[in-house]
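Student: Under mutagenesis, Swiss-Prot gives Arg51 to Leu with this note: Reduces methyltransferase activity against norepinephrine. Positions annotated as S-adenosyl-L-methionine binding site by Swiss-Prot, on the basis of sequence analysis: Val85, Glu107, Ser115, Glu133, Ile134, Gly160, Ala161, Ser162, Gln163, Asp184. Annotation comment: Swiss-Prot describes Asp184, Asp212, Asn213 as Mg(2+) binding site, evidence class similarity to another entry. Swiss-Prot lists Lys187, Asn213, Glu242 with the feature substrate binding site, giving similarity to another entry as the kind of evidence.
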Amino acid sequence: MLLAAVSLGLLLLAFLLLLRHLGWGLVAIGWFEFVQQPVHNLLMGGTKEQRILRHVQQHAKPGDPQSVLEAIDTYCSEKEWAMNVGDAKGQIMDAVIREYRPSLVLELGAYCGYSAVRMARLLPPGARLLTMEINPDYAAITQQMLDFAGLQDKVSILIGASQDLIPQLKKKYDVDTLDMVFLDHWKDRYLPDTLLLEECGLLRKGTVLLADNVIVPGTPDFLAYVRGSSSFECTHYSSYLEYMKVVDGLEKAVYQGPGSSPVKS
């Protein structure tokens, strides 16, 4: 009995120390991704992403992007958490799309296609969205999600690592410069890929970078770079982590042209 009590106490202490170090947001993400999801996979079969797609196919209306978004939001808020941009931050994204009306958008990180559907439904006629996804299983689900929403003609999925695909955009994908970039992939790639976009001449004066999850999990090096560089004019939009009451935010960084930067690598 004493040993059990001591063990429980040590586990509680370890949890509290982890919570203090990481914060509620990262601990919650870890719980959902590494504890809850494997259990659900075992009990329900398939993957979480496949279950999200199946829910959309069963509950959304084909050819209706808004109903697709609502079905994903309902599933992820009531059944299984997933790292989509979500409706709270999604409304901020909508406002940015409506303000700038981009004709060519690059998305880094497609996941299940939520943000691709969200952006593509608001793009003006003739506009296109290129979305990069390193995981071929996620890319396949994104394609099915776009097909179901009726947006397949507006979006092209590029499968591979962003650092490999970005240098190919001009020659292989007929890109001159980008009007908007949505960053929502690996957080440690935000800064390197921003630098790569600059180096490849893919940004023009007025190109909008919109970065998700800059607070949780967090992108401190990216924020330090864009906020400290005269090449960018930044605006922070405080919001909540998708499907949680945990503070997160989006960072908008509008490219002003080459300037002084605190980071050179």
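We count from 1, first residue shown onward.
Placement of Cβ uses the backbone N, Cα and C atoms for every residue, glycine included.
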Student: Take the C-alpha atoms of Glu242 (substrate binding site) and Val85 (S-adenosyl-L-methionine binding site) and report the distance between them in angstrom, rounded.
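Tutor: Cα of Glu242 (substrate binding site) to Cα of Val85 (S-adenosyl-L-methionine binding site) measures 6 Å after rounding.
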Student: Is any of the recorded positions Arg51, Ile134, Ala161, Gln163 within 10 Å of Asp184 (Mg(2+) binding site) (Cα-Cα), and if so, which, in sequence order?
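Tutor: The recorded positions passing the 10 Å Cα test: none.
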Student: Listed recorded positions are Arg51, Val85, Gln163; which of them have CA atoms within 10 A of the CA of Asp212 (Mg(2+) binding site)?
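Tutor: If one measures from the Cα of Asp212 (Mg(2+) binding site), the recorded positions that come within 10 Å are Val85.
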Student: What's the CA-CA gap between Lys187 (substrate binding site) and Asn213 (Mg(2+) binding site) in angstrom, rounded?
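Tutor: Cα of Lys187 (substrate binding site) to Cα of Asn213 (Mg(2+) binding site) measures 8 Å after rounding.
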Student: List every residue in the same chain as Ala161 (S-adenosyl-L-methionine binding site), at least 6 positions away in sequence, whose Cβ is under 8 Å from its Cβ.
Tutor: Ile134
Student: Can you count the other CB atoms that lie within 10 A of the CB of Glu242 (substrate binding site)?
Tutor: 25
Student: Pick from Asp184, Asp212: which of these binding-site residues has the biggest number of other Cβ atoms within 10 Å of its Cβ?
Tutor: Asp212
Student: Using Cβ atoms only, which residues of the same chain lie under 8 Å from Gln163 (S-adenosyl-L-methionine binding site) while being at least 6 residues apart in sequence?
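Tutor: Long-range Cβ contacts: Arg189, Pro192, Asp193, Leu196.
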Student: With an 8 Å cut-off on Cβ distance to the Lys187, Asn213, Glu242 Cβ center, who else from the chain surrounds the substrate site?
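Tutor: Apart from Lys187, Asn213, Glu242, the close residues are Met83, Asp184, Asp212, Val214, Val216, Pro217, Leu241, Asp248.
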